[in-house]
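Have a look at the structure below before the remarks.
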Amino acid sequence: MSIITDVYAREVLDSRGNPTLEVEVYTESGAFGRGMVPSGASTGEHEAVELRDGDKSRYLGLGTQKAVDNVNNIIAKAIIGYDVRDQQAIDRAMIALDGTPNKGKLGANAILGVSIAVARAAADYLEVPLYTYLGGFNTKVLPTPMMNIINGGSHSDAPIAFQEFMIMPVGAPTFKEGLRWGAEVFHALKKILKERGLVTAVGDEGGFAPKFEGTEDGVETILKAIEAAGYEAGENGIMIGFDCASSEFYDKERKVYDYTKFEGEGAAVRTSAEQVDYLEELVNKYPIITIEDGMDENDWDGWKVLTERLGKRVQLVGDDFFVTNTEYLARGIKENAANSILIKVNQIGTLTETFEAIEMAKEAGYTAVVSHRSGETEDSTIADIAVATNAGQIKTGSLSRTDRIAKYNQLLRIEDQLGEVAQYKGIKSFYNLKK
């Protein structure tokens, strides 16, 4: 009864109006699962391949019909007949079927859509929530959210090099309260921006994209919004985080961090050592708890220096640096580079490999942050993954745009379902820092 009988993919649109895949899986019993695949704007060069058609006459070359066909004509034939509950065997079969190290033949987007749909169909068959199916009955930790309330870099037209300015309600007693704190700061920030005559349009991830005078101006404005909303900045209230997305402004030939790419003429151009110094200055000046991709994805020496200098005080997250890949993570652990990994399911392409990366991180004392992509859908799978793995942190955008709110609302439902056993760790989510 739990045998897969049908697999079907179609092309749908993501939050940026670009095509992506939606996959449906059916079993003999009538159990059903659906998965939708996100897409990134700033992508690591080592990520699994997102297969696009390249036909400029259709969706500007971004169509996903090839990936859809790969699901319907190749993957479906290979996995029909499998027990839907055997996630690992199905994921491994798809990896073998593709046969490339980066899933470039079938496309990571094709494989991931099936992987998610299989998990959802299995949960439906067993009549349990997805987070319970994936993590077992002892899953009870709600993640502390990283809320991206100001967008810069590749996610907006704002003249700021850093891609994301985030707030984290680390002092909140519950997820529900933490979400409220974040929403109230978001609205306080909007009011402040309006009063300054700055634009309140939002970027890809729902954060504002105003023309600030620089990084410090962005942070100072967030601190004012926290105060205006009635909260305190710091460990008992709300802390700040950055996604520098440094690979987006790193000049490989000159080996410098060229802020002029986003901030224009007159902006800083920093060496690797100067980039570390600058980040340390910001940490000394502001209540910063997390920095993502502070160094370029290939600047291993820079990462090691940054970790040596700040690794006990601040969460240093590898996104483009690790691309949710256990091979790169293992090297980072060995060389003491970074102390946290960002988990993006479409960077690696299957749920099995995603869970392996989280497990490896935890065993090494690294934290794991489950994350969305800038091109999202209404699919809320990552909310369930965050709870299923007891990851403790989730990064899923701002407090606007339904593609972001869908994940927060799912977490509210899960907290409700868990009732009194639900836990929200807040500042304790950063278990590898000296707090």
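Glycine is treated like the rest: Cβ placed from N, Cα and C.
For all the noted positions, this structure keeps the original residue and models no substitution.
For the recorded site, Glu205 (active site, proton donor), the DSSP three-state label reads coil. Around Glu205 (active site, proton donor), taking its Cβ as the centre, 31 other Cβ atoms fall within 10 Å, counting all chains. Per Swiss-Prot, the feature active site, proton donor maps to Glu205.
Sequence annotations record features per position, and here Swiss-Prot assigns active site, proton acceptor to Lys344. Same-chain residues at least 6 positions away in sequence with a Cβ under 8 Å from that of Lys344 (active site, proton acceptor) are, in sequence order, Pro38, Gly40, Asp319, Val323, Thr324, Ser371, His372, Arg373.
Residues annotated as (2R)-2-phosphoglycerate binding site in Swiss-Prot: Gln163, Lys344, Arg373, Ser374, Lys395. Under DSSP, Arg373 ((2R)-2-phosphoglycerate binding site) is assigned to coil, being neither helix nor strand in the three-state scheme.
According to Swiss-Prot, the Mg(2+) binding site annotation covers Asp243, Glu292, Asp319. Following the DSSP three-state reduction, the secondary structure of Asp319 (Mg(2+) binding site) is coil.
In Swiss-Prot, the entry for mutagenesis Lys312 to Ala states: 62% enzmye activity, about 200% increased plasminogen binding, about 1.75-fold better tPA-dependent plasminogen activation. The structure shown retains the original residue. Every protein chain considered, the tally of other Cβ atoms within 10 Å of the Cβ of Lys312 (mutagenesis position) stands at 12.
For the mutagenesis of Lys362 to Ala, Swiss-Prot gives this note: 54% enzyme activity,octomeric structure is less stable, about 340% increased plasminogen binding, about 0.58-fold decreased tPA-dependent plasminogen activation. The structure shown keeps the original residue. Lys362 (mutagenesis position) counts 17 other C-beta atoms within 10 Å of its own C-beta, drawing on all protein chains shown. Secondary structure at Lys362 (mutagenesis position), taken from DSSP and collapsed to helix, strand or coil, is helix.
For the mutagenesis result Lys428 to Leu, the note given in Swiss-Prot is No effect on catalytic activity; significant decrease in the ability to bind Glu- and Lys-plasminogen.
In the three-state DSSP classification, Lys434 (mutagenesis position) falls within coil. A 10 Å cutoff on Cβ-Cβ distances gives Lys434 (mutagenesis position) a total of 7 other Cβ atoms nearby, all chains included. Looking at Swiss-Prot, the entry for mutagenesis of Lys434 to Leu says: No effect on catalytic activity; significant decrease in the ability to bind Glu- and Lys-plasminogen.
Quoted from Swiss-Prot, the note attached to the mutagenesis of Lys435 to Leu states: No effect on catalytic activity; significant decrease in the ability to bind Glu- and Lys-plasminogen.
Counting neighbouring Cβ atoms within 10 Å of each of the binding-site residues (Gln163, Ser374), the lowest count belongs to Ser374. Note on proximity: of the recorded positions Glu205, Asp243, Lys362, the one nearest Gln163 ((2R)-2-phosphoglycerate binding site) is Asp243, by Cα distance. Each residue contributes its Cα atom, and for Lys362 (mutagenesis position) and Glu292 (Mg(2+) binding site) those atoms are 18 Å apart. Largest CA to CA distance in the (2R)-2-phosphoglycerate binding set (Gln163, Lys344, Arg373, Ser374, Lys395): 17 Å, whole number.
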